[in-house]
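Chemist: Straight from Swiss-Prot, here's the annotation block:
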ACT_SITE  Ser87  active site, nucleophile
ACT_SITE  Asp217  active site, charge relay system
ACT_SITE  His240  active site, charge relay system
MUTAGEN   Ser87 to Ala  Loss of enzymatic activity
MUTAGEN   Asp192 to Ala  No effect on enzymatic activity
MUTAGEN   Asp217 to Ala  Loss of more than 70% enzymatic activity
MUTAGEN   His240 to Ala  Loss of enzymatic activity
Amino acid sequence: MIIDLHVQRYGPSGPARVLTIHGVTEHGRIWHRLAHHLPEIPIAAPDLLGHGRSPWAAPWTIDANVSALAALLDNQGDGPVVVVGHSFGGAVAMHLAAARPDQVAALVLLDPAVALDGSRVREVVDAMLASPDYLDPAEARAEKATGAWADVDPPVLDAELDEHLVALPNGRYGWRISLPAMVCYWSELARDIVLPPVGTATTLVRAVRASPAYVSDQLLAALDKRLGADFELLDFDCGHMVPQAKPTEVAAVIRSRLGPR
């Protein structure tokens, strides 16, 4: 079964040249600021399953998202595209490259969350289930501003709340996501590494101030062994929210992988 994703388009009309894949709990419009730095590039920015305005029905797996993204590219692409994945989106991007190498011209992996320690995942999920929502928007904003979004400009954080924070039936506030789906996706992040095919041009951006770190030495060694000269590692001085904290630099990386057309 192929599921249609809600897709935000940026840039001129026409076949997508870039596919962006967001992280767990996020949405396609999170790429809005980055897209402003690539105004002439047609970009497809979907909400993943269980996120935003895409369907919330199960299954909630990497494989289900890969199938939906492949169908999206079959409909909105015209040949291989540069696939940009942040965090969980980086894991999905690697699986997409392995499953449909004909659709992937290059990978840009922004602090990808791949093969995380299972105990760490359990702690994150326990905390998420213990405190799944917020008293008011101010509490939601404070959590992000003192966490992974600490080095993101305040107006960008404000736009995130305007788009993604919603009032819940219980009178509290939460993100526009399916909580059961998030539990499943965090579990998916503990899966073994799935590498892109040999010859896949790949840039991995490591957020050096992400704590705890998402990018492991195991992942870097595996990519380097598989891809050799086709693998590039860049270190950015920022926290985990790389596309929001460093949009100019990320846009330059994407341009370097696009090439002429």
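Including glycine, each Cβ sits where the backbone N, Cα and C put it.
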Chemist: What Cα-Cα separation, expressed in whole Å, is found between Asp217 (mutagenesis position) and Asp192 (mutagenesis position)?
Modeler: 14
Chemist: Among the mutagenesis positions Asp192, Asp217, His240, which residue has the largest number of other Cβ atoms within 10 Å of its own Cβ?
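Modeler: Going through Asp192, Asp217, His240 one by one, the largest Cβ count within 10 Å is at His240.
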Chemist: Including all protein chains displayed, how many Cβ atoms other than that of Ser87 (mutagenesis position) lie within 10 Å of its Cβ?
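Modeler: Ser87 (mutagenesis position) is surrounded by 28 other Cβ atoms within 10 Å.
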Chemist: How many Å separate the Cα atoms of Asp192 (mutagenesis position) and Ser87 (mutagenesis position)?
Modeler: 15
Chemist: Write down the Cα-Cα distance for His240 (mutagenesis position) and Ser87 (mutagenesis position), rounded and given in Å.
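Modeler: Here the two Cα atoms are 8 Å apart.
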